[in-house]
Amino acid sequence: MNTSPGTVGSDPVILATAGYDHTVRFWQAHSGICTRTVQHQDSQVNALEVTPDRSMIAAAGYQHIRMYDLNSNNPNPIISYDGVNKNIASVGFHEDGRWMYTGGEDCTARIWDLRSRNLQCQRIFQVNAPINCVCLHPNQAELIVGDQSGAIHIWDLKTDHNEQLIPEPEVSITSAHIDPDASYMAAVNSTGNCYVWNLTGGIGDEVTQLIPKTKIPAHTRYALQCRFSPDSTLLATCSADQTCKIWRTSNFSLMTELSIKSGNPGESSRGWMWGCAFSGDSQYIVTASSDNLARLWCVETGEIKREYGGHQKAVVCLAFNDSVLG
């Protein structure tokens with residue numbers, strides 16, 4: 001892989017943050033130093049994801065997708081696409097980088113061919129409500145789509161069939177995730193509840209079956225994201241209640257609560273905890289919040305190890321990749 005020394009792509013750890021100040025910032029994770037800032041002029045950034053080969057980062061915003069080069073300091077996007085209506089809320093990649101998926105407020109999830117330099121939309125999955133989240137099953141053959149009507153759709157990419165679940169009617173699904181072992185699926189919603197299912201099937205031609213496992217009253221306010229750890233032992237949930245909570249998947253008990261609440265009774269709210277990402281060894285987690293900061297926490301102790309300051313407005317999304325390619 002051709003990475004120039006001193007570029008983001010040459011660093012074994014890629015940490016990027018973005019949000020409402022129209023910039024994407026790249027950080028040296030261990031020092032907290034901002035190493036590169038990309039101006040993302042057209043809109044806020046709703047979602048960020050690094051390509052599997054660590055060569056590019058996708059930034060999804062209002063009516064567009066921009067992809068920036070990680071192996072050079074080129075300030076301009078190397079791939080741009082503007083043909084989607086409304087906000088794009090979610091973005092991710094097939095594990096070998098052949099295609100990208102997105103979901104957004106135009107009520108569609110889309111698959112994009114990445115093998116040519118101009119993004120080609122290959123397939124569209126239409127639902128009846130704006131889409132908040134899309135995640136890919138580890139089998140790379142099913143997309144989980146969560147929408148604002150409270151539905152979770154399982155779109156089988158091989159057969160084009162889809163199944164639908166509605167844990168709470170008319171309560172918006174804000175995030176869904178499947179753990180790397182494909183043992184569990186979690187989804188959080190706008191009332192703060194987290195639902196967990198056991199997964200079976202999903203191998204070969206078998207369709208994934210979801211068996212309800214538990215409902216966690218995770219937060220008292222809007223939940224914004226849920227993420228399993230790479231070792232599948234933990235589940236993190238982020239919320240408008242200023243916390244990120246970490247749950248053990250062995251029994252879904254609370255292990256650690258990470259809070260940005262002020263100890264000062266007179267101080268107003270520091271805002272929402274928008275998103276999170278675990279480190280590859282599952283020992284650390286980075287959070288993004290609307291007090292303009294990202295933070296690196298020790299999962300076990302809940303201690304803040306580093307703060308990443310520089311954004312002028314809320315940080316609502318991040319990408320964290322510390323897996324070194326062999």
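Heads up, the Cβ atoms here are built off N, Cα and C, so glycines get one too.
Original residues throughout; no substitutions modelled.
According to Swiss-Prot, the protein has these features:
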MUTAGEN   Ser72 to Asp  Impairs interaction with MTOR
MUTAGEN   Gly192 to Asp  Abolishes interaction with MTOR
MUTAGEN   Lys305 to Arg  Elevated assembly of mTORC2 complex; when associated with R-313. Decreased sumoylation
MUTAGEN   Lys313 to Arg  Elevated assembly of mTORC2 complex; when associated with R-305. Decreased sumoylation
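Lys305 (mutagenesis position) is surrounded by 14 other CB atoms, counting those within 10 A of its CB over all protein chains shown. Closest to Lys313 (mutagenesis position) in space, going by CA atoms and restricting to the mutagenesis positions Ser72, Gly192, Lys305, is Lys305. Calculated from their C-alpha atoms, the gap between Lys305 (mutagenesis position) and Ser72 (mutagenesis position) amounts to 29 Å. Listed in sequence order, Pro217, Ala218, His219, Thr220, Arg221, Tyr222, Ala223, Ser239, Asp241 are the same-chain residues at least 6 apart in sequence whose CB falls under 8 Å from the CB of Gly192 (mutagenesis position). Counting every protein chain shown, 13 other Cβ atoms lie within 10 Å of the Cβ of Lys313 (mutagenesis position). In the three-state DSSP scheme, Lys313 (mutagenesis position) is classed as coil. Lys305 (mutagenesis position) falls within a strand when secondary structure is assigned with DSSP.
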